[in-house]
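Undergrad: Sequence annotations record features per position, and here Swiss-Prot assigns domain 'FHA' to 60-116 based on sequence analysis. Looking at Swiss-Prot, you'll find the mutagenesis Arg64 to Ala noted as follows: Impairs dma1 proper localization and ability to maintain spindle checkpoint arrest. Record note (Swiss-Prot) on the mutagenesis of His88 to Ala: Impairs dma1 proper localization and ability to maintain spindle checkpoint arrest. According to Swiss-Prot, the mutagenesis experiment Cys210 to Ala carries this note: Impairs ability to maintain spindle checkpoint arrest; when associated with A-210. According to Swiss-Prot, the experimentally introduced change His212 to Ala is described as follows: Impairs ability to maintain spindle checkpoint arrest; when associated with A-212.
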Amino acid sequence: MTKSVEGYLKEQELAAETDSEKDDDKISIRLTNFVGPNAHSFSFDPLVRYWNRKQNNLPIYIGRYTERYNGGDVSAIVFRSKVVSRRHAQIFYENNTWYIQDMGSSSGTFLNHVRLSPPSKTSKPYPISNNDILQLGADYRGGHEVNYRCVRARVELNNSWKIKLSPYNLNEFKRMQELVLCGSSESGPPECCICLMPVLPCQALFVAPCSHSYHYKCIRPTLNESHPYFSCFICRKYHDLEAPVEEGDESLNDLLRNATVKDDASE
């Protein structure tokens, strides 16, 4: 027996509400590698840290990896870039706001391209918001060597990077299947938002994790420039295209096995 989209999503909403009640005091921050146009960047995997509202958490320290670091402070964020100071900056949460503070680094901490303090001077805490750009240090000798590149990161707060299940996601998945297997739908083929030409079967397509699709030829320059990250032109979601497959939500597999998509055009 299959479930309707509405019934399945209702169950998912109830489950999400239950989980949110359990983790109501737990908030998160994620740093993902930011690749700007014509700029070198120190590459790193996405980093997620959690903060408990009810506990007196220590600040999340950011600094350079050294041989003395033994991983004892699991919340610390360390990079192997030599332009990052040993104790470069710290992040903390206070009064419902995330803050970044430079701890007297020599090469500087930049928030949205603005330096927080002079060299070797501790800055005041500055509030950070979702999608802010954080930079640690500055490129040395043009950044031609990887270990002498600054660290640029996009800030994502409180699970904002997670894609929630929605009727749109389900309908887009079914539409793409029908597009490949059975040709265009009765309402007409969709358009690529870059070239405004129809997206048709047998074309090379790129489908983002948010289910928005593009002609691969149209989107390829953007993918090459920002790989392995991609910011969708339509919904502005920021994706890690090299995220391990096993990190996928198990509920998606259950959804594809059990849920059916209602076809309004057939009524």
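Any Cβ shown, glycine's included, is placed from N, Cα and C.
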Undergrad: Hey, which of the mutagenesis positions Arg64, His88, His212 is the loneliest by Cβ count within 10 Å?
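TA: Among the mutagenesis positions Arg64, His88, His212, the lowest count of other Cβ atoms within 10 Å belongs to His212.
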Undergrad: Looking only at the domain 'FHA' (60-116), what is the model's average confidence as pLDDT?
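TA: For the domain 'FHA' (60-116), the model's average pLDDT rounds to 87.
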Undergrad: How long is the line from the C-alpha of His88 (mutagenesis position) to the C-alpha of Cys210 (mutagenesis position), rounded to the nearest angstrom?
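TA: So the Cα of Cys210 (mutagenesis position) lies 35 Å away from that of His88 (mutagenesis position).
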Undergrad: What is the interatomic distance between the Cα atoms of Arg64 (mutagenesis position) and Cys210 (mutagenesis position), given in whole Å?
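TA: Between the alpha carbons of Arg64 (mutagenesis position) and Cys210 (mutagenesis position) there are 34 Å.
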Undergrad: According to DSSP, how is the domain 'FHA' (60-116) divided among helix, strand and coil residues?
TA: 0 helix, 26 strand, 31 coil
